Amino acid sequence: MARMNRPAPVEVTYKNMRFLITHNPTNATLNKFIEELKKYGVTTIVRVCEATYDTTLVEKEGIHVLDWPFDDGAPPSNQIVDDWLSLVKIKFREEPGCCIAVHCVAGLGRAPVLVALALIEGGMKYEDAVQFIRQKRRGAFNSKQLLYLEKYRPKMRLRFKDSNGHRNNCCIQ
């Protein structure tokens, strides 16, 4: 079987959020994958595709793996969106400067969708979030995912008001 050329992992940073969008490793490429995660200070991986590797080595390195698979080319379920936004809010509040890695098979569809949702919830417009991610991850998103993101209405879960009732420009307080 021919080896697929996979895009390099890309870091997406917005306000106080840091994400690493990447493709899935295999057991054969796991050590290199772990090195890459450590280089970016990743403490949590969200795996949104079927498992292609054993998580034992990753967990031994202190990196928590969450399995939230959803169908390739499709938008995430409401439950996955809720879980994702809760994770983002908690991680960046409790571990400032940390990085959350997200991967699907190629890192072009499902993983970028979750990162785009976090950017939108953080105050970025849908079009800007798509362009911002595509500048770093060419080919990200298919037409069904773009339509989902266009219709997505932020719940303002990653924006807060200060004690005076003013919107705080900081994403998470």
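From the backbone N, Cα and C atoms, a Cβ is placed for every residue, glycine too.
Feature annotation from Swiss-Prot assigns active site, proton donor to Asp72; the stated evidence is a curator's inference. In this view, Asp72 (mutagenesis position) is surrounded by 15 other Cβ atoms within 10 Å of its Cβ, with every protein chain counted.
Swiss-Prot lists Cys104 with the feature active site, phosphocysteine intermediate. Counting every protein chain shown, 24 other Cβ atoms lie within 10 Å of the Cβ of Cys104 (active site, phosphocysteine intermediate). A coil conformation is recorded for Cys104 (active site, phosphocysteine intermediate) in the three-state DSSP classification, outside any helix or strand.
The phosphate binding site annotation in Swiss-Prot covers Val105, Ala106, Gly107, Leu108, Gly109, Arg110. DSSP assigns Gly109 (phosphate binding site) to coil in the three-state reduction, outside any helix or strand.
Of all Cβ atoms in the shown protein chains, 29 besides its own fall within 10 Å of the Cβ of Arg110 (phosphate binding site). What Swiss-Prot lists as substrate binding site is Arg110.
As a published mutagenesis entry, Thr13 to Phe appears in Swiss-Prot alongside the note: Reduces trimerization. DSSP classifies Thr13 (mutagenesis position) as strand under the three-state reduction. The Cβ neighbour count for Thr13 (mutagenesis position), using a 10 Å radius and every protein chain shown, is 11.
In Swiss-Prot, the entry for mutagenesis Asp71 to Ala states: No effect on catalytic activity. The structure shown retains the original residue. Look at Asp71 (mutagenesis position): DSSP puts it in coil. The Cβ of Asp71 (mutagenesis position) has no same-chain neighbour under 8 Å that is 6 or more residues away in sequence.
One mutagenesis experiment catalogued in Swiss-Prot, Asp72 to Ala, is accompanied by this note: 80% loss of catalytic activity; delay in progression through G2/M.
Counting only residues at least six positions away in the same chain, no Cβ atom sits under 8 Å from the Cβ of Gln131 (mutagenesis position). DSSP assigns Gln131 (mutagenesis position) to a helix in the three-state reduction. Quoted from Swiss-Prot, the note on mutagenesis experiment Gln131 to Ala is: Reduces trimerization.
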Would you count the other C-beta atoms found within 10 angstroms of the C-beta of Gly109 (phosphate binding site) for me?
23
